[in-house]
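Student: Just dropping this structure here.
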Amino acid sequence: MIVGILTTLATLATLAASVPLEERQACSSVWGQCGGQNWSGPTCCASGSTCVYSNDYYSQCLPGAASSSSSTRAASTTSRVSPTTSRSSSATPPPGSTTTRVPPVGSGTATYSGNPFVGVTPWANAYYASEVSSLAIPSLTGAMATAAAAVAKVPSFMWLDTLDKTPLMEQTLADIRTANKNGGNYAGQFVVYDLPDRDCAALASNGEYSIADGGVAKYKNYIDTIRQIVVEYSDIRTLLVIEPDSLANLVTNLGTPKCANAQSAYLECINYAVTQLNLPNVAMYLDAGHAGWLGWPANQDPAAQLFANVYKNASSPRALRGLATNVANYNGWNITSPPSYTQGNAVYNEKLYIHAIGPLLANHGWSNAFFITDQGRSGKQPTGQQQWGDWCNVIGTGFGIRPSANTGDSLLDSFVWVKPGGECDGTSDSSAPRFDSHCALPDALQPAPQAGAWFQAYFVQLLTNANPSFL
């Protein structure tokens, strides 16, 4: 369901060469698909756009050429190759290495007490900023272009959704270290999102690892790689959201064979992640779905029991601060009038949700859990959703409350933007390998590119409907 930043968009290798004018008539339009595995459509782009690799399943026609100055920055931070250091980010550990010795922590740790969002400024995701500057702004003018530039400066999380994305984490932390040495006090924000058989109840964001093909061991190597980076940059506070959708699927979707098969692997992998990343400079939040998913009365206690068990089975790690809600979703924080699509559930916003599940966590042995809530796409209420469970590229949405630790709520550590607005949730093309029917519903904006690809029309929608406004 949830899509992170699955791939680089704007400035990786250009795939399409110049096409004669007579052939342009059959080329894809700007923002259309122009390549990818099993793609049988046009592999060229209309005049004024260039075919750019996005992922193995998708290449996209982007405006202009990939050699602009704004694209150069993106290229320097989105390489698909491993970093040229002694660290290995591709080797798979032997099957027997299911538990590894916890290596020592680096010196100069950015420790904290209490709310980890207090006393630091979350870092604005440079990759997302490069997308906005190179993909969104060139086709905007006037006030919209100025507003888009302001969006690029809002702190948002970077998604580590493949092993190949870990060099981006390293580069980001290096940039933060430089900024902090020059007088800043920044913290890094990342999403750990690479479970084997990921997204078990949907199709749009299937990941790179399979349980049947050594996925658990590969995932542990992915976590080891992240840990090495975090230890190397132990002078920087690092804020992590752990595996969106995974545990929530274990609450409600075990009737789906893929989820039932993945249950033990999910729990083993998440235990490994929160144990290995239990570092003095780290604060972690397990993804906890949202009010319209686990906030229903029948789901609240089973969810709380599962989250508390994960916490206790990992020996109550200090760095596991609590839960993240509404990641990549659309619910308002404290709206007072329930939208029609929430009918039947008294827990119709995220504030009600965290105050419902917080005491239940304590009942099950996790008494000091706190929360963050994603408001990146929650600015317009009600949304255009026809059903509360409609999650893909929903119409009638806008950028929401800006990230801030000034929440006015004892359980909420911070408002955050976890989902970078403008990156697609999933394709509306029913012939695509990762097509999910939710992305072709009447309340999904269409036509939509592959998950993770830039969706200009959606970015414009979010910007137009933003509350507070950027205009």
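Backbone N, Cα and C atoms are what each Cβ position is placed from, and that goes for glycine too.
Pasting the feature list from Swiss-Prot:
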DOMAIN    26-62  domain 'CBM1'
MUTAGEN   ASP199 to Ala  20% of wild-type activity
MUTAGEN   ASP245 to Ala  No measurable activity
ACT_SITE  ASP245  active site, proton donor
Student: Suppose we draw a 10 Å sphere around the Cβ of ASP245 (mutagenesis position). How many other Cβ atoms does it contain, all chains included?
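Tutor: A count of 25.
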Student: Return the count of C-beta atoms lying within 10 angstroms of the C-beta of ASP199 (mutagenesis position), excluding that atom itself.
Tutor: 26
Student: Quick check: in three-state DSSP terms, what is ASP245 (mutagenesis position)?
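Tutor: SS state of ASP245 (mutagenesis position) = coil.
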Student: In the three-state scheme derived from DSSP, which category covers ASP199 (mutagenesis position)?
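Tutor: Looking at the DSSP assignment, ASP199 (mutagenesis position) belongs to neither helix nor strand, so coil.
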Student: Between 0 and 100, where does the mean pLDDT of the domain 'CBM1' (26-62) sit?
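Tutor: When the pLDDT values over the domain 'CBM1' (26-62) are averaged, the result is 73.
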Student: Can you give me the Cα-Cα distance between ASP199 (mutagenesis position) and ASP245 (mutagenesis position) in Å, rounded to a whole number?
Tutor: 7
